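For reference, the structure is listed below as structure tokens.
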Amino acid sequence: MAAEPPALRLRPPGSTGDSPPVPRLLGGCVPLSHQVAGHMYGKDKVGILQHPDGTVLKQLQPPPRGPRELEFYTMVYAADCADAVLLELRKHLPKYYGVWSPPSAPNDVYLKLEDVTHKFNKPCIMDVKIGRKSYDPFASAEKIQQQVSKYPLMEEIGFLVLGMRVYHLHSDSYETQNQHYGRGLTKETLKEGVSKFFHNGFCLRKDAVAASIQKVEKILQWFENQKQLNFYASSLLFVYEGSSQPATTKSNDRTLAGRFLSKGALSDADVLECNNNFHLFSSPANGTSVGKSLSKAYSRHRKLYAKKHQSQTSLKVETLEQDNGWKSMSQEHLNGNVLSQLEKVFYHLPAGRQEIAEAEVRMIDFAHVFPSNTVDEGYVYGLKHLIAVLRSILDS
């Protein structure tokens, strides 16, 4: 079991100081504000809360599901655990801090878990159920029929989007989708449906796609090398930073642009495209041709850098000025000196400029985990197909 978490301010991720107060419930807890799927507090018999210290409280489900999930976390996070497979599995789960019960209701037991979103300013969150079967081997015929009818394509697709919450830059707000959105996705619309999670209203966040692929591939590697456990109706929780000003200490693209562009030259409404979390700008009157040209210029800058510079120094201005690509750009589409100012941004982009976004992918929901002596083929199938879809989005 992990050590107690540091105390955190109890404010919904992405909220501001002016947000209305959240009603406090048992022991000062509040409903989890950024939950995208699963049992909702106040709507279902059991639900998910947030503790004043920032951890997530998941109420145990009725037997046998609740005790089974508790047993899973207890086994994986046992202090004396020496099983290499389970120790490796910890890397892909939320940290577990034991159980918690409110003083006024000691018989209500909650799992105390890490809030995977806590380090993000504007967390974009997606819950994806993995596997070809969303029912376990001991399910009744009625339960099997119920689960199959919810999403008949589960066997073929291998995963189901249960919900998502995406931050949109232009409106400073979140777009949410529930389980009905995922159930409506077909083989033909699956790619577009998943890509919606990575679109911030201005552009497709390919940096977040790439980061997510890396995380899922590590989980796949774990599954391909273990024959101890089989998972049913379990999910992956995807999280990435939706803000242009992440909470981490890493420099961000808006900061870079602000360093080199004169005050007032660009506004938030001017964002046109972004490439690997880099924002490109133009006036609405200029049309999309400017953004495409600037995108090409930025790509050319990166290629020139990789080809001619092995050190960490940035390109000199005169190097790129000699490139005819800049001369071929349509000047009548540009306002004033924006192009030359954007050139300066490109020149000063440091090497390895945040190619991969800040992102997390964690396994959640373990009420249907069973001992096994074979590879979990259903889960592996789902992971591989999900990776294929993500790669298709990245390559589009």
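Cβ coordinates come from backbone N, Cα and C, glycine included.
Note that the structure is predicted; figures quoted are calculated from it, not measured.
In the three-state DSSP classification, Asp127 (mutagenesis position) falls within a strand. According to Swiss-Prot, the ATP binding site annotation covers Lys58, Glu114, Asp115, Val116, Asp127, Asp365.
Per Swiss-Prot, the feature substrate binding site maps to Arg65, Lys129, Lys143, Ile144, Gln145, Gln146, Gln147, Val148, Ser149, Lys150, Gln179. In this view, Gln179 (substrate binding site) is surrounded by 18 other Cβ atoms within 10 Å of its Cβ, with every protein chain counted.
Looking at Swiss-Prot, the entry for mutagenesis of Asp127 to Ala says: Shows weak but significant activity toward the substrate 1D-myo-inositol 1,4,5-trisphosphate. Its Cβ taken as reference, Asp127 (mutagenesis position) is surrounded by 22 other Cβ atoms within 10 Å in the chains shown.
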Val116 (ATP binding site) versus recorded positions Arg65, Asp127, Gln145, Gln147, Ser149 - nearest by Cα: Asp127
Neighbour count (Cβ, 10 Å) for Gln145 (substrate binding site): 12
Gln147, Ser149 as binding-site residues, winner by CB count within 10 A: Gln147
Cα distance (Å, whole number) from Ser149 (substrate binding site) to Asp365 (ATP binding site): 21
Cβ neighbours within the same chain of Arg65 (substrate binding site) - under 8 Å, at least six residues apart: Ala367, His368
Among Glu114, Asp115, Asp365 [binding-site residues], residue with fewest other Cβ within 10 Å: Glu114
